[in-house]
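J.: Have a look at this one before I ask anything.
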Amino acid sequence: MIETPYLLFLGDAPDMLAAKVAIGIRDWRPDHAVGQISLPGCGANLGLTEMTLEEAKAAGAKTLVIGVANRGGKISQEWKKVLVQALEEGFDLASGLHNLLRDEPDLAAVAEATGRTLHDVRVPSVQYPIADGVKRRGKRCLAVGTDCSVGKMYTALAMDAEMQARGIKSTFRATGQTGILITGDGVPLDAVIADFMAGSIEYLTPDNDDDHWDLIEGQGSLFHVSYSGVTMALVHGGQPDALILCHEPTRTHMRGLPDYDVPSLEELRDVALPLAQRANKDCKIVGISVNTQHLGEEEAVAYLKEVEGRMGLPAVDPYRHGAGRLVDALAAV
C-alpha cells in the first residue's frame, strides 16, 4: 500500500508531456498531491506549490512519487541525489519507471538503513496467462490513439467518472503506471512479457455483469513503431465492444519520432476497427476524444464540429467539455 499524500517529483522533465504521471495524479487525485519538487532546468510546472523535502514533510507528505515518464525510464545521478535525501528525510519512494528503484544498490541500501519502502508499480505482481480469446460477459470500451500521450487515460477516467455519476456500472481499468498510482490497481502492461500481454488484459477485464462497462486505459498507438505492441495486446486482449478514437490535432510528428507523421483519424479508424473485430466481431467505434489543450476555446469548438461532421461520430474534449456525449454513445452498444 502506497502511503498518501504525495510529493510529486518532476526532476528535469523537458516538457509537460514528460510529466504525465504527475499531471494525472494532480488532476484525478488532487487530495493526494501536497506539492511538487523539481530540478534546475525543469520544463514542467503543475501549478502546485514548489517545495523542499523538509517543507513537504512538514506539510504531511508520506511518499515521493517520481512523476516523470521519460524515454527508457532511467534514473539519473541528479535524480538519485534527491531520492537518497528523500529516504533520509523519511519519505517512501514510488516509481513507474522501467529502471526499478529496488535494482539501484545505493537506493536499496539507504531504504533498508532508514526503514523506508521502495514501490515499483511497473512490476507485474501476477503470473498472467496466455490469452485464449474466449468471449467474456460484460461490456468493454477501449481508448485508442493516433499517437502516445494524446489523452487515452483521461478519456477513460472521464467516462468512468461520468458513468459513476449516472449510476451506471463501470470500472476504470489501469494499464500504465499513472493509472495504477491513481487507482491503486491495474496491469503494468509494458512490463509484461510479450506472450502474456493480451492474457494480462483478459485477466484485468474478467467476466462481469451484462450491464457493466470496463473503461480500459489505452497505451501507445498502433501507428507508433516503438510502442505498437502494447496497443495490439489491448485491442485483442480487451475484446472491446466499443472504441473511442483519441487525437491531439497540433502534433507535427509522432511522439519521439520526428521522421514519422501523425496518422489521421480516418487512418486510425480504418486500422483499429478491423483488428478489434478480429477479437470481437461486434465491436464499433462510438466516438472521438480530442485533446484540445493547445487550442483556444473558439478554435477548439470549431475543430470538434469539423471532426464530427467529417467522421459522423460525436467528437468532444472530455477534459474540457465533459464526457457526457461519449457515455451517451455507449448506450447504443
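Here the Cβ of each residue, glycine as well, is placed from N, Cα and C on the backbone.
Annotations for this protein, taken from Swiss-Prot, read as follows:
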type: MUTAGEN; residues: His119 to Ala; note: Small decrease in activity
type: MUTAGEN; residues: Arg122 to Ala; note: Small decrease in activity
type: MUTAGEN; residues: Ser125 to Ala; note: Loss of activity
type: MUTAGEN; residues: Gln177 to Ala; note: Loss of activity
type: MUTAGEN; residues: Asp185 to Ala; note: Small decrease in activity
J.: Identify which of the mutagenesis positions Ser125, Gln177 has its Cβ surrounded by the largest number of other Cβ atoms within 10 Å, counting every protein chain shown.
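T.: That would be Gln177, with the most Cβ atoms nearby.
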J.: CA-CA, which of the mutagenesis positions His119, Arg122, Ser125, Asp185 lies nearest Gln177 (mutagenesis position)?
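T.: Minimum Cα distance from Gln177 (mutagenesis position) across His119, Arg122, Ser125, Asp185 lands on Arg122.
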J.: Cα of His119 (mutagenesis position) to Cα of Ser125 (mutagenesis position): how many Å, rounded?
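T.: That comes out at 12 Å between the alpha carbons.
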J.: Where does Gln177 (mutagenesis position) sit in DSSP terms: helix, strand, or coil?
T.: helix
J.: In Å, rounded, how far does the Cα of Ser125 (mutagenesis position) sit from the Cα of Asp185 (mutagenesis position)?
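T.: Their Cα atoms are separated by 10 Å.
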J.: What's the number of neighbouring CB atoms sitting within 10 A of the CB on Arg122 (mutagenesis position)?
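T.: A 10 Å sphere around the Cβ of Arg122 (mutagenesis position) contains 19 other Cβ atoms.
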J.: Identify which of the mutagenesis positions His119, Asp185 has its Cβ surrounded by the largest number of other Cβ atoms within 10 Å, counting every protein chain shown.
T.: His119
